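Remarks on the structure that follows.
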Amino acid sequence: MSSKPDTGSEISGPQRQEEQEQQIEQSSPTEANDRSIHDEVPKVKKRHEQNSGHKSRRNSAYSYYSPRSLSMTKSRESITPNGMDDVSISNVEHPRPTEPKIKRGPYLLKKTLSSLSMTSANSTHDDNKDHGYALNSSKTHNYTSTHNHHDGHHDHHHVQFFPNRKPSLAETLFKRFSGSNSHDGNKSGKESKVANLSLSTVNPAPANRKPSKDSTLSNHLADNVPSTLRRKVSSLVRGSSVHDINNGIADKQIRPKAVAQSENTLHSSDVPNSKRSHRKSFLLGSTSSSSSRRGSNVSSMTNSDSASMATSGSHVLQHNVSNVSPTTKSKDSVNSESADHTNNKSEKVTPEYNENIPENSNSDNKREATTPTIETPISCKPSLFRLDTNLEDVTDITKTVPPTAVNSTLNSTHGTETASPKTVIMPEGPRKSVSMADLSVAAAAPNGEFTSTSNDRSQWVAPQSWDVETKRKKTKPKGRSKSRRSSIDADELDPMSPGPPSKKDSRHHHDRKDNESMVTAGDSNSSFVDICKENVPNDSKTALDTKSVNRLKSNLAMSPPSIRYAPSNLDGDYDTSSTSSSLPSSSISSEDTSSCSDSSSYTNAYMEANREQDNKTPILNKTKSYTKKFTSSSVNMNSPDGAQSSGLLLQDEKDDEVECQLEHYYKDFSDLDPKRHYAIRIFNTDDTFTTLSCTPATTVEEIIPALKRKFNITAQGNFQISLKVGKLSKILRPTSKPILIERKLLLLNGYRKSDPLHIMGIEDLSFVFKFLFHPVTPSHFTPEQEQRIMRSEFVHVDLRNMDLTTPPIIFYQHTSEIESLDVSNNANIFLPLEFIESSIKLLSLRMVNIRASKFPSNITKAYKLVSLELQRNFIRKVPNSIMKLSNLTILNLQCNELESLPAGFVELKNLQLLDLSSNKFMHYPEVINYCTNLLQIDLSYNKIQSLPQSTKYLVKLAKMNLSHNKLNFIGDLSEMTDLRTLNLRYNRISSIKTNASNLQNLFLTDNRISNFEDTLPKLRALEIQENPITSISFKDFYPKNMTSLTLNKAQLSSIPGELLTKLSFLEKLELNQNNLTRLPQEISKLTKLVFLSVARNKLEYIPPELSQLKSLRTLDLHSNNIRDFVDGMENLELTSLNISSNAFGNSSLENSFYHNMSYGSKLSKSLMFFIAADNQFDDAMWPLFNCFVNLKVLNLSYNNFSDVSHMKLESITELYLSGNKLTTLSGDTVLKWSSLKTLMLNSNQMLSLPAELSNLSQLSVFDVGANQLKYNISNYHYDWNWRNNKELKYLNFSGNRRFEIKSFISHDIDADLSDLTVLPQLKVLGLMDVTLNTTKVPDENVNFRLRTTASIINGMRYGVADTLGQRDYVSSRDVTFERFRGNDDECLLCLHDSKNQNADYGHNISRIVRDIYDKILIRQLERYGDETDDNIKTALRFSFLQLNKEINGMLNSVDNGADVANLSYADLLSGACSTVIYIRGKKLFAANLGDCMAILSKNNGDYQTLTKQHLPTKREEYERIRISGGYVNNGKLDGVVDVSRAVGFFDLLPHIHASPDISVVTLTKADEMLIVATHKLWEYMDVDTVCDIARENSTDPLRAAAELKDHAMAYGCTENITILCLALYENIQQQNRFTLNKNSLMTRRSTFEDTTLRRLQPEISPPTGNLAMVFTDIKSSTFLWELFPNAMRTAIKTHNDIMRRQLRIYGGYEVKTEGDAFMVAFPTPTSGLTWCLSVQLKLLDAQWPEEITSVQDGCQVTDRNGNIIYQGLSVRMGIHWGCPVPELDLVTQRMDYLGPMVNKAARVQGVADGGQIAMSSDFYSEFNKIMKYHERVVKGKESLKEVYGEEIIGEVLEREIAMLESIGWAFFDFGEHKLKGLETKELVTIAYPKILASRHEFASEDEQSKLINETMLFRLRVISNRLESIMSALSGGFIELDSRTEGSYIKFNPKVENGIMQSISEKDALLFFDHVITRIESSVALLHLRQQRCSGLEICRNDKTSARSNIFNVVDELLQMVKNAKDLST
């Protein structure tokens, strides 16, 4: 029975949820399914157990699982590979008399197959990894299914279980030397885990290994095995039916379903095992070496690729099987064409998640190379040993030294080449839980004969998986013959032949299986050999012999023999749907481990769920916490041993872990309750719906009967269910599980696993996804579509967005005319083979966003195809048959799931443009390097870690994009002579040495380069911003033709003059955000420089040589310390000059620059844009500014102007005078501004506005907010009225509290002068705090923003400032709610910023969000409660989700053609970012989406970030986007929007969602102001500057917001900005820092040494009397200066900035500096200690140069809990309290201090170590005294005057104590110390910030680990002598016992020891120490060697009765003798 559509009403409360749960359980339309997931899912869904007889015989073997094996399993942690029981396979038994032959298979293949393992020992057990999962899967499941076709019969056999056998001697040797342990399957899980961790090396394949077909021994072994038996044994080993070619029986196929394998199991397979390694290779027959009979010619896997798979989680190992008769088997027949076109079979052995869950996978036909195997003996050649080799572990000997590549040697006995490849360290990946995909099983496809016609004509079924399904199982076709079923199955598996079929067999030729992975070589054919010979050089790089060709064909990577590279991923024919929990192997970096989680919120639910577990894992060792300098080991053999700081490595680990955890979060289904019923809403074709209750295992075919009953459908016919996401619908397979699909889509939409997902299906979720129930009918076109089709031409066919399944019939008649075809956005589209073959002119094909998970097979038949676009799909592999598209020139595979490419790519000789961006490549797809005609490659947004050497073969490549990867090193590219552009942005590159001779454009933004040296002679543009670069130079050759150089956001402290001398052709130079104090004189050489930007540095002056830059047009110098112009600047022809935020004043009037400007100059005529905000200019500068006669834009905001009447500029269009001291505006002056469009006069002292402003007819922006306006608007003859300014778009009166707009009707003009509706263009009207007595105010609408509220909310003052920028529409909405929900302690502040708004009529969605959000939040708070913080956070989160649901519900209606108010079709690609601040009492909750940020500024100079930016380029956001099927291009999600979370964006769902990040803060007295702003503010201003401005205007948030806006515009912002400021406490007053000296309490100095300090409190006057004196010093500064002079210049500037900034905040006086040491005085102990603590914290958070953090004295150190306690420069501090002698320096006018007090303070500082604060006893006593006073105030409730004597002093101290308590402190008694130069010892106390208290423990441990003392040195000598005595006794020495125990020999007396130490230097002591240690090591080594060689240690004695004795007894006897001798001597 159908029901009407729901209205999507919300569930109200937990009680309602429980009722719905009960209804769901009771209303299930299907049978109750109480079976556990772990019991139900692993069973085959074919229901074949109900059938018997021939029906079972037609099917493949079905795998059954023991339900017990997983019934208690909830996560992967509980599944141990070694703890599994053997699993049997139930099958129909048909015994054969030949069964004993099959059982003898292991013994007959003993010499052939097990020899593979012997060979693997030579390659450091790497070949063992070639088995990959195969080895692992057979570890405990000793089974195989056998299907033999013998004598024309098709029979089935039971699985054969092979008994354990006793290993041979050779096998035993192999186990030892290959690193195998004797652990068996019965070992404990703990031992297995240790074994897993013990093997961490993955050896790449030796590319120069000779094929086994050349081995005479191989042929001999092959001949010894009878052909019949070999075929049967091969069937046993491979588990497939192998047919004799002479029988003539059609091949049949086993199609097991692919199952993801757990990574832990894979690692377990890596560990060599004595029983496992041999049996695995035996059971599965997988060739581990290139010398195997199946791997020599068309090897299914190379060593390197299998090694990669060994760490993967879901990859398929394939075996190419070819049947060649014994008479034709020879070493030459393997490559023959006849061998390639015999009847072929295929099998695909799949990895298993764990060893108890075998499953079958779909597979296609493949060929088998029948080259015999070789048996290679153990190599006895010497190898390189590591110094730390464990001699007791024989397996350790075979481990190759990673940096060493052992040269290949020839085995003369067998004629085979063996090589020991370079080792690559591959860390173990994270553990995973069991996914639903891993538990699902599929029935094997039925076997049938391959009929050629049906095979070529079969339909390719477009995969329906929206990357949301579990593993799919193939349903059993009904009513079809075996041949028909077989052919269809084969087509679904995309069988393609390696090349175009000949005429003879074009219809009857059976296409082979497409290449399943990058490592699977293509078929043998002449074209393949030719391309290999042509493109792949050998070791000499000049030719390629036949052996190299054969080796190349068996090696997917196609690398030359000299190449050793990290293996690429296997990409088998498996369905890795996104519900699989497995991860690709290459997700684990060869350099970076994947542990630690990122603080960024990729999925709050998962982070919260695992936070407890993460906290239990310490990052560093307990005994030694600091991290040494890390030497990166690149996969590329050219990678340098570059140093990287531990901080970066830890961050890499966090980023990598985030990726793994995020993928795990969405793909793990282990938390599902298999018995729980989930609600799902399914719609009918008439838009009615019904809600079903299903278990997770319920399939589509099980739901369809229930739906028929629900919808009362009695008609006959087939029905199906489609899934609609966005605008695309995909038909679900009968075996699909809708509940799992629904669940994952909900997670991708922002819901969490902890949410009630089981009842959410009751609601209308059609805005995200929609299940449609409909009959199976052909496509129906709308009239518009039919007209479009009829009108379309037949040459260029456009069939986009038509929901097609096949091309319309009409086009079949014109296929021969089609040249280009576009079928994009048709999710079910299939292009039949007939259509493709008949389109003989087809040149271009676009299949974008068809949501295919498989490569459309038939398109490889379009042999003339030139352009192919398949972006935005889920394609996991490219078939090898793509080689047939030899004419292909353009190939776009962007945004797929590719991990590798097939070897057939080498046939694409004409390929020129290749786009592989936004895929899953872990390793560079090296096969593309042999497409030598490539001109452009895009591999951005992958996870590539290194570039192989073979990249140099792309000699024609002009442009290469590798941005957003994980590259760490770029090596030599000198042979790529045509390379012009190289994009390497956003990688991890620390070193680059390309030597690219013709490279012109190089982009290196956001990498880790600290020193740039490269040879790029033709470089024209270099972008190297956001790198920790401290020096830059060019090796050997300088790029003289360079025109653009960008070095922004680096750490440069100077620019080498030689660099600028060589770059004489430079036109653009950017040096922003560095630490430059000057520019070199050589800048004058840049005579062609046009653009120069040195903003946000520390420049103290403009170099005079700058005046010689005659071509300079734009000069940006804002945010520096420049005080004056330079002579000669008047000769520059600048058009734009920005000197904002400098120290310019009136001094310019005194130099010649002013006089030269007065008489006319080039600058006065050329300058058009002059930005000079935030300086010290005043009215005396008007004559200078008037010289710029052509000035268009003048910005003089925040200067000292008080009168503009002297301004004579008439051509001005934009005038900014905000923040000055203007009180009036001259009418005559205004009349000169006839062209004025923008006038900013806010934050002045204006009382009235002249009437002449009405004459400014072009005025569009007028801001007079935050003034003191008080005038009568009706007096329009004398005061300004806006009636005549019709072009006004922005008008702001906010902040004028005395200004009144009163209704007044003028009879002269018969109009109301207060009417604001007369301004038709008005977009923003600010009337906050303005008195309104008129109704003539326009109503707010979608393109008009009105503010009329007061600037107080809940007693707290707030202010808003905004600007339209260059937009003509409203894009941001702010709203506040006072007394939210009627509660006095609640308020709500919201800021909604639009994205992708319509430029014509504004932004609709942001307005709707503003109007409805508060109501939604109220409902959610009522629903979830507000009793706890968690309840409120949940309500906030669901408020955004519900908001997004309602917004997209409206957009969904628009998309369906409904008429929705204020929304149009254009809004489907628009949305809004939101930041919500909810304050409840003292708790502040911040929730945000997108890039609007909120900052909490504190009065102690600190701040707290409350929000997180959701950008698509952030790795955690990017991973989520990719999992959901989206992509990122140019920093935008799907190329549309630059945020990853937002409300709206209907067309981007589920790639974008609305789950917010939420933070909670408990407000304290230190919290001063809240700043919420759109993203443009943070782009142009740093957070410190924002907080400084907010702190400066803490009492007036409206002025603070306005000043922030004005500064952003002065710094270059031209876009819209909205800023909201909230002062958190009522009656906040600006208070100065006080001292105990009354004279200094009220006075402040006003000199500014740095413009960054200008906004802070002025420096205090020097304190006198009792004061706190602090000395600071940098630890190891001399060493660092000598080691890194350039880096230390940058580091010292950072250090000084922190010191001086904190001094201003806490009120200290800088006495003087000596080098890097500071001497500082404070008037109170509390202020001094607070400053010390805060400086230590700031130093820890500073950005230090890479060189500083790469050494031990500056590296990152973490404590046991993982908290960083040291990083960067380490500063020691000493503080003392006393009364020094003040003395004023007459020259510097600085106060100095003298006397014993100063000396003692300096000595106390000398006691401290780096990071410590040493306090004298006097200071400690004074501090305790003040704290007792504070305790009396707090606990005793005494008044400040009673406690402190004076109230003002008490206020100061109490405020400082509050700051101190907000930081926290920890004191440790350091004991008494003798201070240098002082008589008495001083009791010293060490202080730390509270969060750094663990520093003390580290310092104590570090102190104990320092150099040994004298006593320890001589003790070591005693040990050495005693060990040598033992050696002498063992060797039969003649030294008597009494001589050996004499004190003079064994031990010096104290007198001798003192004499030695006094006579030697420190260097001699170190040499003595080294000598003693060497002696000890030698003795120990000799003793160990003797112990190993003999059964014991024999003491040689002179008497003949000496007996053999153990070494331990000998030692005991010797010690007893020594003791007895001592007793006798005493």
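The backbone N, Cα and C atoms fix where each Cβ goes, glycine too.
The feature Mg(2+) binding site is assigned by Swiss-Prot to Asp1673, Asp1716. According to Swiss-Prot, the feature domain 'Ras-associating' maps to 676-755. Look at Swiss-Prot and you will find 1357-1624 tagged as domain 'PPM-type phosphatase'. For 1668-1805, the entry in Swiss-Prot reads domain 'Guanylate cyclase', with the evidence type sequence analysis. Swiss-Prot documents Thr1651 to Asp as a published mutagenesis change and attaches the note Attenuation of the response to Ras proteins. What Swiss-Prot notes for the published mutagenesis of Thr1651 to Ile is this: Weak Ras-independent activity.
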What number of additional C-beta atoms lies within 10 angstroms of the C-beta atom of Thr1651 (mutagenesis position)? 22
Distance between Thr1651 (mutagenesis position) and Asp1716 (Mg(2+) binding site) at the Cα atoms, whole Å? 21
Per DSSP, what is the helix/strand/coil residue tally across the domain 'Ras-associating' (676-755)? 22 helix, 23 strand, 35 coil
All-chain count of other Cβ atoms within 10 Å of Asp1716 (Mg(2+) binding site): 20
If you draw a 10 Å sphere on the Cβ of Asp1673 (Mg(2+) binding site), how many other Cβ atoms land inside? 20
Hey, does DSSP put Thr1651 (mutagenesis position) in a helix, a strand, or just coil? helix
Reduce the DSSP letter at Asp1716 (Mg(2+) binding site) to three states and note it down. coil
Across the domain 'Ras-associating' (676-755), what does the mean pLDDT come to, as a whole number? 90
In the domain 'Guanylate cyclase' (1668-1805), how many residues does DSSP put in helix, strand and coil? 60 helix, 40 strand, 38 coil
